[in-house]
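Engineer: Dropping a structure here in structure tokens format, bear with me for questions.
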Amino acid sequence: MIPLLLAALLCVPAGALTCYGDSGQPVDWFVVYKLPALRGSGEAAQRGLQYKYLDESSGGWRDGRALINSPEGAVGRSLQPLYRSNTSQLAFLLYNDQPPQPSKAQDSSMRGHTKGVLLLDHDGGFWLVHSVPNFPPPASSAAYSWPHSACTYGQTLLCVSFPFAQFSKMGKQLTYTYPWVYNYQLEGIFAQEFPDLENVVKGHHVSQEPWNSSITLTSQAGAVFQSFAKFSKFGDDLYSGWLAAALGTNLQVQFWHKTVGILPSNCSDIWQVLNVNQIAFPGPAGPSFNSTEDHSKWCVSPKGPWTCVGDMNRNQGEEQRGGGTLCAQLPALWKAFQPLVKNYQPCNGMARKPSRAYKI
């Protein structure tokens with residue numbers, strides 16, 4: 001255990017703002033899968049506060065060491081710098097199409113269907129990509145909390161630690177996804193170094209083709225991620241209209257099924273995009289649950305090596321909205337996610353047609 005802990009500490013530069021794992025130590029990346037309510041045993045499970053935890057050295061999914069509403073868990077600990085009294089040396093963007101404190105004057109439905117946090121200092125920081133409505137609370141709240149509205153259903157949160165320079169690329173991606181930024185701090189050197197982020201907080205977006213963008217991001221420890229972002233004028237499903245062909249693989253997609261205009265599994269192209277219907281964690285205790293109980297958004301290639309975690313569903317309305325996903329070919333990530341697919345909607349026998357050529 002001690003060598004593993006030392007290795008984790010050495011992988012992330014000292015002084016950099018990073019994701020913190022369930023162990024309380026810096027990690028390069030982690031995934032938290034908040035379980036639906038009523039799945040599992042005990043009062044916490046009944047209230048929908050339990051989660052599964054994954055990072056590169058966790059050996060697969062583990063039970064969360066805290067509850068999702070605790071500041072001692074991976075998510076709460078990572079976000080703690082937001083809620084300290086002195087944040088003058090930080091920059092942050094909190095964005096959510098369902099913000100914690102919506103105003104009648106706001107119309108976030110015109111923005112991208114996208115949720116996340118950018119938090120950084122002068123050495124680096126992290127990108128938290130998630131599916132959670134009304135989250136996280138603004139910095140002015142001075143305390144981490146989990147919204148009651150996000151307890152019932154499953155949710156995913158992917159945190160990746162990045163060097164300072166990588167945030168300029170993220171700024172470009174957000175001009176495509178067109179997020180609703182409900183809380184931010186971007187001053188001095190941060191505004192100078194990241195003009196795209198400044199444009200994002202001002203409500204600007206891309207104004208000419210192409211209406212989609214993919215970029216390579218390299219984490220603090222050197223892990224390679226691929227960010228995919230589309231603007232509303234892209235006018236197609238993220239997964240069947242772009243991602244499957246760009247990655248060159250079939251995809252099994254988990255998304256929120258309680259929306260209008262759900263797109264069926266798509267087998268009309270070279271690469272199949274299959275809707276996941278049921279999720280099951282390994283082991284006799286599971287748990288297992290249906291996609292109608294799960295608000296998370298992720299996809300996995302059935303035979304590897306790709307896994308993506310993002311913020312978009314497969315429905316007709318979101319073909320006309322911005323959003324994206326963050327993908328990687330990390331063995332630990334794929335080996336954890338691929339077995340979760342217990343059942344999916346099969347193809348309907350539609351004839352295949354030649355695929356458009358996409359490059360990553």
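Yeah, the Cβs are placed from backbone N, Cα and C, and that goes for glycine too.
This is the original sequence, none of the listed changes applied.
Pasting the relevant annotations from Swiss-Prot:
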- Cys19 to Ala: Loss of activity (MUTAGEN)
- Asn86 to Gln: Reduced N-glycosylation, complete loss of N-glycosylation; when associated with Q-212; Q-266 and Q-290 (MUTAGEN)
- Cys151 to Ala: Loss of activity (MUTAGEN)
- Asn212 to Gln: Reduced N-glycosylation, complete loss of N-glycosylation; when associated with Q-86; Q-266 and Q-290 (MUTAGEN)
- Asn266 to Gln: Reduced N-glycosylation, complete loss of N-glycosylation; when associated with Q-86; Q-212 and Q-290 (MUTAGEN)
- His295 to Ala, Lys, Asn, Arg or Ser: Loss of activity, but not of DNA-binding (MUTAGEN)
- His295: active site (ACT_SITE)
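Tell me what's around each of these sites.
Structural biologist: Annotation note: Cys19 (mutagenesis position) sits in a strand segment as assigned by DSSP. Sequence-distant neighbours of Cys19 (mutagenesis position) (same chain, 6+ residues apart, CB-CB distance under 8 A): Pro26, Val27, Asp28, Trp29, Phe30, Ala74, Ser78, Phe126, Leu128, Cys159, Val160, Ser161.
Counting only residues at least six positions away in the same chain, no Cβ atom sits under 8 Å from the Cβ of Asn86 (mutagenesis position).
Secondary structure from DSSP puts Cys151 (mutagenesis position) in coil.
A 10 Å cutoff on Cβ-Cβ distances gives Asn212 (mutagenesis position) a total of 22 other Cβ atoms nearby, all chains included.
All chains included, 22 other C-beta atoms sit within 10 angstroms of the C-beta of Asn266 (mutagenesis position).
In the structure as shown, the Cβ atom of His295 (mutagenesis position) sits within 10 Å of 23 other Cβ atoms.
His295 (mutagenesis position) falls within neither a helix nor a strand when secondary structure is assigned with DSSP, and so counts as coil.
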Engineer: Sequence gap of 6 or more, C-beta under 8 Å: which same-chain residues meet both conditions with respect to Cys151 (mutagenesis position)?
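Structural biologist: Result: Ala37, Arg47, Gly48, Leu49.
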Engineer: Using C-alpha atoms only, work out the spacing between Asn212 (mutagenesis position) and Asn266 (mutagenesis position) and round it to an integer in Å.
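Structural biologist: Rounded to the nearest whole number, the Cα-Cα distance is 20 Å.
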Engineer: Taking just the CA atoms, what is the gap between Asn266 (mutagenesis position) and His295 (mutagenesis position) in Å?
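Structural biologist: Computed Cα spacing between Asn266 (mutagenesis position) and His295 (mutagenesis position) is 21 Å.
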